[in-house]
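Visitor: The structure that follows is given in the form of structure tokens.
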Amino acid sequence: GVGDLIRKAVSVIKNIV
């Protein structure tokens, strides 16, 4: 769902930072 996409996006952002 949308929540899963948001969590995945947050994980990717944390990996980049």
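First residue shown is number 1, and so on along the chain.
Every residue, even glycine, has its Cβ placed from backbone N, Cα and C.
Unsubstituted: the structure retains its original residues.
Pulled the feature table from Swiss-Prot, pasting it below:
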MUTAGEN   GLY1 to Leu  Loss of amyloid fibril formation but no effect on membrane disruption activity against bacterial mimetic membranes (DMPC:DMPG). Displays a significant increase in amyloid fibril formation; when associated with A-7
MUTAGEN   ASP4 to Ala  Decreased amyloid fibril formation
MUTAGEN   ARG7 to Lys  No effect on membrane disruption activity against bacterial mimetic membranes (DMPC:DMPG) or amyloid fibril formation
MUTAGEN   ARG7 to Ala  Loss of membrane disruption activity against bacterial mimetic membranes (DMPC:DMPG) and strong increase in amyloid fibril formation. Displays a significant increase in amyloid fibril formation; when associated with L-1
Visitor: Looking only at DSSP and grouping its letters into three states, which state does GLY1 (mutagenesis position) belong to?
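Guide: DSSP assigns GLY1 (mutagenesis position) to coil.
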Visitor: For a quick check of packing: other C-beta atoms within 10 Å of the C-beta of GLY1 (mutagenesis position), how many?
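Guide: Other Cβ atoms within 10 Å of GLY1 (mutagenesis position): 6.
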Visitor: Tell me the Cβ neighbour count for ASP4 (mutagenesis position), meaning other Cβ atoms within 10 Å of its Cβ, over all protein chains shown.
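Guide: Result for ASP4 (mutagenesis position): 8 neighbouring Cβ atoms inside 10 Å.
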Visitor: Within 10 angstroms of the C-beta of ARG7 (mutagenesis position), what count of other C-beta atoms is obtained when all protein chains are considered?
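Guide: Excluding its own Cβ, ARG7 (mutagenesis position) sees 11 Cβ atoms within 10 Å.
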